[in-house]
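See structure below.
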Amino acid sequence: MKLKAIILATGLINCIAFSAQAVDTTITVTGNVLQRTCNVPGNVDVSLGNLYVSDFPNAGSGSPWVNFDLSLTGCQNMNTVRATFSGTADGQTYYANTGNAGGIKIEIQDRDGSNASYHNGMFKTLNVQNNNATFNLKARAVSKGQVTPGNISSVITVTYTYA
């Protein structure tokens, strides 16, 4: 009987000792499912060069067009890329000049011959070919009326979406 009591007591002590040492482990699995994107150009600087007040004899006069490209590469498993343009508007089809030259607004157009203007909120969609897409664009300054000397500046943001 004493032996049974000792064995029972030892078993209870072992159960208590092991249950006191139990610790939970939590496994957390995380990750992200992303849409693959193209390699996009960083900031693009388009210089209109030196322009003169006399280049703008009346409202609507424009500077020479300056061509530039937005070339996207590595567009794997994509059919189309949409570029949406946004910035501070000046009227319905132009961007505001935030520089100190007076009477100037900025125009962005497609170089495909359509003369499509890409003002605030407008977009252009291209088909991806060989994992690449290039937006061929042009920019110029346009007179709103009397032009005064100063610098020209306008920041236009392009947001890309893929399909």
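Going from the start of the chain as shown, residues are counted 1 onward.
Every residue gets a Cβ built from N, Cα and C, even glycine.
These numbers come from a predicted model, not from an experiment.
What Swiss-Prot says about this one:
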MUTAGEN   Lys138 to Thr  No change in S-binding
MUTAGEN   Arg140 to Ser  No hemagglutination, weak reaction with antiadhesin-specific antibody A1
MUTAGEN   Lys144 to Thr  No hemagglutination, no reaction with antiadhesin-specific antibody A1
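Counting in whole angstrom, Lys138 (mutagenesis position) lies 19 from Lys144 (mutagenesis position) by their C-alpha atoms. Same-chain residues at least 6 positions away in sequence with a Cβ under 8 Å from that of Lys144 (mutagenesis position) are, in sequence order, Ala59, Asp90, Gly103, Ile104, Lys105. Non-local contacts of Arg140 (mutagenesis position) by the CB criterion (under 8 A, 6+ apart in sequence, same chain) comprise Leu48, Gly62, Ser63, Pro64, Trp65, Val66, Ile106, Glu107. The Cβ of Lys138 (mutagenesis position) has 17 neighbouring Cβ atoms from other residues within 10 Å, across all protein chains displayed.
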